[in-house]
Amino acid sequence: MENGDIPEDANEHCPGPQSESAGKSDSCAGCPNQEACATAPKGPDPDLVAIAERMSTVKHKILVLSGKGGVGKSTFSAQLSFALAGMDHQVGLMDIDICGPSIPKMLGLEGQEIHQSNLGWSPVYVEDNLGVMSIGFMLPNSDEAVIWRGPRKNGLIKQFLKDVYWGEIDYLVVDAPPGTSDEHISIVQYLLPTGIDGAIIVTTPQEVSLIDVRKEVSFCKKVGVPVLGVVENMSGLSQPLKDVKFMKLATETGSSINVTEDVIACLRKNAPELLDIVACSEVFDSSGGGAERMCREMGVPFLGKVPMDPQLCKAAEQGKSCFEDNKCLISAPALKSIIQKVVPSTVMTE
């Protein structure tokens with residue numbers, strides 16, 4: 001039971017656990033919570049006061065959500081943080097995906113540890129203006145499973161919010177776990193009083209993913225978190241033709257033969273201009289209209305599509321920004337366009 005919440009099994013005329021008469025009034029007689037309410041400390045939760053003080057130095061707070069796992073939410077969170085840092089903003093990235101912390105890998109910070117100073121826990125820094133906090137920095141090894149129930153997860157989220165010293169930062173990006181679970185309720189409860197800019201929801205095009213995204217949108221509306229928009233990730237596979245592998249199927253044996261060199265040689269000889277085109281294919285069924293149609297139906301902004309790009313996957317594996325080295329020629333422009341809709345007043349640097 002959180003401070004101030006009336007328990008579901010309370011008596012009909014419950015005065016509320018924060019009332020001076022909590023556990024003492026006539027209406028409390030026979031209530032299963034009578035003793036707990038009578039002895040509970042009254043007044044504001046001191047942790048919420050501490051969180052408000054910490055968050056007072058954070059200008060903007062953005063939640064990154066998804067209905068399902070595996071849709072690229074953490075990849076988007078990482079690249080959003082890289083992009084904001086590339087705009088010369090001071091950025092913090094908080095990973096509250098307690099059971100699946102992939103942010104340390106995607107920021108190139110595996111093996112790093114949290115340090116403590118007289119100001120609190122210090123984030124692990126990728127760059128001078130990009131700090132990261134994750135439970136991944138607290139595990140003895142990256143294969144260690146986190147088997148925690150809700151209260152312990154909520155306790156760590158609260159500790160991240162009240163004990164991590166970010167300093168004066170422009171953006172705090174919060175990478176949440178998929179779905180709508182204890183972690184989501186906690187982060188909203190703790191952050192909403194301090195001001196949340198809103199949530200970006202990441203999905204893939206197929207209906208099986210969008211079903212859960214609708215629930216995510218509904219959650220945001222119920223708890224009062226603005227939906228900044230929905231990103232359709234993995235919107236078709238796109239890559240330069242010269243990077244495509246060509247296979248000849250041997251139907252009799254079920255095996256296949258790599259004929260890539262033969263195909264590229266043939267194109268180079270007979271149609272070299274085709275080597276510069278981009279090959280695209282639909283990976284997920286978007287016949288239902290995808291995220292764009294869902295956004296129209298639910299009245300939330302559609303931020304855009306990000307194609308499935310092997311180079312973006314490689315950047316995530318290597319913990320690098322997709323906006324550097326001009327390698328993510330397919331995905332980087334799409335991500336840049338989406339991020340500029342969220343942060344319209346700032347132009348991204350190349």
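Heads up, the Cβ atoms here are built off N, Cα and C, so glycines get one too.
Don't look for the substitutions in this one, it keeps the originals.
In this structure, C28 (mutagenesis position) is part of a helix by DSSP. Annotated [4Fe-4S] cluster binding site per Swiss-Prot: C14, C28, C31, C37, in sequence order.
Its Cβ placed at the centre, G67 (ATP binding site) has 24 other Cβ atoms within 10 Å. Marked as ATP binding site by Swiss-Prot on the basis of sequence analysis: G67, K68, G69, G70, V71, G72, K73, S74.
Residue density at C28 (mutagenesis position): 21 other Cβ atoms are found within 10 A of its Cβ, drawing on all protein chains shown. Looking at Swiss-Prot, the entry for mutagenesis of C28 to G says: Impairs [4Fe-4S] cluster binding.
For the mutagenesis result C31 to G, the note given in Swiss-Prot is Impairs [4Fe-4S] cluster binding.
In sequence order, Q79, F82, Q311, L312, A315, C328, S331, A332, L335 make up the list of same-chain residues 6 or more apart from C322 (mutagenesis position) whose Cβ falls under 8 Å from its Cβ. Quoted from Swiss-Prot for the published mutagenesis C322 to G: Seems to promote [2Fe-2S] cluster binding in the C-terminus.
Classification of C328 (mutagenesis position) by DSSP places it in coil, neither helical nor stranded. What Swiss-Prot says about the mutagenesis result for C328 to G is this: Seems to promote [2Fe-2S] cluster binding in the C-terminus.
For the ATP site, the Cβ centre of G67, K68, G69, G70, V71, G72, K73, S74 serves as reference, and the other residues of the chain with Cβ at most 8 Å from it are S66, P178, V202, T203, T204, S209, N233. The two recorded residues, C31 (mutagenesis position) and C37 ([4Fe-4S] cluster binding site), show a Cα separation of 10 Å.
Annotation: C14, C37 are the binding-site residues among C14, C37, G67, G69, G70, K73 whose CA atoms are within 10 angstroms of the CA of C28 (mutagenesis position).
Rounded to a whole number, the C-alpha distance linking G69 (ATP binding site) with C14 ([4Fe-4S] cluster binding site) is 40 angstrom.
Between the candidate recorded positions, C31, C37, the densest Cβ environment within 10 Å is the one around C37.
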